[in-house]
Amino acid sequence: MELLIQPNNRIIPFSAGANLLEVLRENGVAISYSCLSGRCGTCRCRVIDGSVIDSGAENGQSNLTDKQYVLACQSVLTGNCAIEVPEADEIVTHPARIIKGTVVAVESPTHDIRRLRVRLSKPFEFSPGQYATLQFSPEHARPYSMAGLPDDQEMEFHIRKVPGGRVTEYVFEHVREGTSIKLSGPLGTAYLRQKHTGPMLCVGGGTGLAPVLSIVRGALKSGMTNPILLYFGVRSQQDLYDAERLHKLAADHPQLTVHTVIATGPINEGQRAGLITDVIEKDILSLAGWRAYLCGAPAMVEALCTVTKHLGISPEHIYADAFYPGGI
């Protein structure tokens with residue numbers, strides 16, 4: 001049996017029942033992967049022809065709604081088929097690790113957000129925009145996005161308290177300076193594409209600011225000269241945080257433009273009012289040739305996906321990280 005791989009037009013023989021990711025790795029085919037368990041979605045690829053048995057949906061991959069897409073680590077090859085490895089020039093491979101860490105600072109930028117600064121016992125490699133699972137106790141673990149970069153002295157995480165949320169309430173009540181945690185990852189596909197040279201749209205809603213900060217800082221630090229348009233949206237003034245940090249970043253880097261958007265209530269000078277989707281539609285005539293990084297609550301991310309597609313961005317160039325509340 002044979003597997004045809006695009007876009008490099010390579011043919012690889014395999015035996016029925018073989019795992020797709022193992023076949024690719026054994027034959028030196030570059031593909032992004034991380035957790036090897038179907039959780040992170042990093043090894044997603046498209047089936048062009050033939051059939052592949054994919055158990056990813058059973059592992060909670062609800063975002064893989066298009067039946068053409070499968071997770072290579074969860075896929076079994078049953079017959080001749082052809083696949084496409086997406087963005088073959090933007091492959092990232094950060095083998096998943098479990099690392100111990102210590103909380104060195106707990107900050108309260110708003111009434112319902114805690115900013116944790118964590119010092120890890122070992123280096124932790126990830127791509128800007130990815131996330132990791134933080135385990136605070138055997139019964140309290142949840143994924144959170146890194147707000148910084150791999151070479152930062154401390155990892156930064158933004159955690160919003162969800163009423164009735166088992167993990168977030170534990171964090172607010174029990175996590176203090178000196179608390180020991182475990183970090184596992186990295187996970188996620190909404191990471192910075194460093195070879196893209198066109199404009200970037202980065203949108204963060206609430207604590208979705210964390211991965212957006214990582215992406216923007218990563219682009220600036222790596223020397224990317226792309227124009228970057230950053231929108232940070234919150235519900236009201238009391239939910240706004242890090243605005244000065246964002247505007248200082250923009251002042252230091254002319255290629256970066258920052259807009260803070262307040263959905264309800266009064267606004268201050270320089271702020272925008274209304275829904276973030278409406279503001280973006282007013283500001284941008286076309287997103288053709290752009291890359292979009294969208295992070296925040298599922299409803300906001302889904303609305304942004306619709307708007308950005310309507311403005312002309314290719315769907316494969318939308319990188320979305322929706323903060324689903326499961327297991328909170």
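Positions of Cβ are set from backbone N, Cα and C atoms, glycine also.
Positions annotated as [2Fe-2S] cluster binding site by Swiss-Prot, on the basis of sequence analysis: Cys35, Cys40, Cys43, Cys73. Per Swiss-Prot, domain '2Fe-2S ferredoxin-type' is recorded for 1-89. Residues or ranges marked as domain 'FAD-binding FR-type' in Swiss-Prot: 96-193. In Swiss-Prot, the entry for natural variant Asn8 to Lys states: In strain: BS202. The structure shown retains the original residue. Swiss-Prot lists Ile11 to Leu among its natural variants, and the accompanying note reads: In strain: G7. For the natural variant Pro13 to Ser, the note given in Swiss-Prot is In strain: G7. For the natural variant Ala16 to Pro, Swiss-Prot gives this note: In strain: G7. The structure shown keeps the original residue.
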For the domain 'FAD-binding FR-type' (96-193), residues assigned helix / strand / coil by DSSP: 9 helix, 49 strand, 40 coil
DSSP-derived class (H/G/I helix, E/B strand, else coil) of Ile11 (variant position): strand
Candidate nearest Ala16 (variant position) in space, where candidates are the recorded positions Asn8, Cys43, Cys73 and distance is Cα-Cα: Cys73
For Cys43 ([2Fe-2S] cluster binding site), the number of other Cβ atoms found within 10 Å of its own Cβ: 26
DSSP three-state assignment for Ala16 (variant position): coil
Cys73 ([2Fe-2S] cluster binding site): nearby variant positions from Asn8, Ile11, Pro13, Cα cut-off 10 Å: none
DSSP three-state assignment (helix, strand or coil) for Cys73 ([2Fe-2S] cluster binding site): helix
Variant positions clustered about Cys43 ([2Fe-2S] cluster binding site) [Cα within 10 Å; pool: Asn8, Ile11, Pro13]: none
All-chain count of other Cβ atoms within 10 Å of Pro13 (variant position): 10
Packing count at Asn8 (variant position) (other Cβ atoms within 10 Å of its Cβ): 10
